[in-house]
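Novice: Take this structure, written in structure tokens, and hold onto it; I'll ask about it next.
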Amino acid sequence: MHPMLNIAVRAARKAGNLIAKNYETPDAVEASQKGSNDFVTNVDKAAEAVIIDTIRKSYPQHTIITEESGELEGTDQDVQWVIDPLDGTTNFIKRLPHFAVSIAVRIKGRTEVAVVYDPMRNELFTATRGQGAQLNGYRLRGSTARDLDGTILATGFPFKAKQYATTYINIVGKLFNECADFRRTGSAALDLAYVAAGRVDGFFEIGLRPWDFAAGELLVREAGGIVSDFTGGHNYMLTGNIVAGNPRVVKAMLANMRDELSDALKR
């Protein structure tokens, strides 16, 4: 096992255990709004602290980028840990048992290690660049769909970017005519992990942040899939507009989305 994967798994499990314990005691959860339709809890912050502490013990010099604390610069800028301590906070607050810890390690701009941990199902999705993706140690392969016929597509509403609501609904309408059904679960990290596992055939979302998809992107790639922006390029790290699936599914999704995109979403 890659030494950084070992630490990422340890950190994810520790944070996941903390989250699961707090899920059982909802009276101890304190939620607040940090932005439009964007929530944070004391559990997000406590889970983040556990992850940072675990990383710092082994790699004190590395840079850490987190959803709640921003960038914590280390002396080694080439190695960045990109963390979402609780992806699916709204689900957690509402006691919907679908959320995850997401940890990725980027070295010189390339994601090398990924962990997405679902503490409620005890499902640990892991990947190391060039060595495949696993779920609880078993090798993952994505969907073998050849087109959109019969596919299940996952997505997330652009609740932080409602200016795109009409465009988004138009894209959904276009894809709905081609696929079998949609799933909207509330955790982009798990959506991407499910693409890697073949549980859903494709995924798209507008305006994600790097910590939402950094780990999931590598899971998809290592399970034989591809990830692109809405025009088939690689600008999603900047825009957060992301499409994922096997190459044929992504190609078909992009073809259906193309005519519905506003200029802002073509970047």
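Count begins at 1; order follows the chain as displayed.
Just so you know, glycine gets a Cβ as well, placed from its N, Cα and C.
None of the substitutions listed is reflected here, since the structure keeps the original residues.
Straight out of Swiss-Prot:
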type	residues	note
BINDING	E67, L86, D87, G88, T89, R183, D212	substrate binding site
BINDING	E67, D84, L86	Mg(2+) binding site
MUTAGEN	D87 to N	Loss of IMPase activity, still complements dnaB121 helicase mutation
MUTAGEN	R183 to A	Some growth at 30 degrees Celsius, greater IMPase activity, partially inhibited by RNAP
MUTAGEN	R184 to I	No growth at 30 degrees Celsius, IMPase activity not inhibited by RNAP
MUTAGEN	V250 to A	In suhB10; decreases polypeptide chain elongation rate, grows at 30 but not 25 degrees Celsius; when associated with C-139
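Looking at the shown structure, what environment does each listed feature sit in?
Specialist: Taken residue by residue with DSSP, L86 (substrate binding site) is part of a strand.
For the recorded site, E67 (substrate binding site), the DSSP three-state label reads coil. Sequence-distant neighbours of E67 (substrate binding site) (same chain, six or more apart, CB under 8 Å from its CB) are D44, E48, I83, D84, P85, R209, W211, listed in sequence order.
There are 13 other CB atoms within 10 A of the CB of R183 (mutagenesis position), with all protein chains counted.
Secondary structure at R184 (mutagenesis position), taken from DSSP and collapsed to helix, strand or coil, is coil.
Its Cβ placed at the centre, V250 (mutagenesis position) has 21 other Cβ atoms within 10 Å.
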Novice: Could you give the Cα-Cα distance between G88 (substrate binding site) and R183 (mutagenesis position), in whole Å?
Specialist: 15
Novice: What same-chain residues, at least 6 away in sequence, bring their CB to under 8 Å of the CB of R184 (mutagenesis position)?
Specialist: A154, T155, G156, F157
Novice: To see if you understand the setup: which same-chain residues, six or more apart in sequence, place their Cβ under 8 Å from that of T89 (substrate binding site)?
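Specialist: Those within reach of T89 (substrate binding site), by Cβ under 8 Å and sequence separation of 6 or more, are F39, V40, T41, D44, F99.
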Novice: Quick one: what's DSSP say for D212 (substrate binding site), helix, strand or coil?
Specialist: helix
Novice: Which of the three DSSP-derived classes (helix, strand, coil) applies to V250 (mutagenesis position)?
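Specialist: Helix, per DSSP.
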Novice: Across all protein chains in the structure, which of the binding-site residues D84, D212 has the highest Cβ count within 10 Å?
Specialist: D84
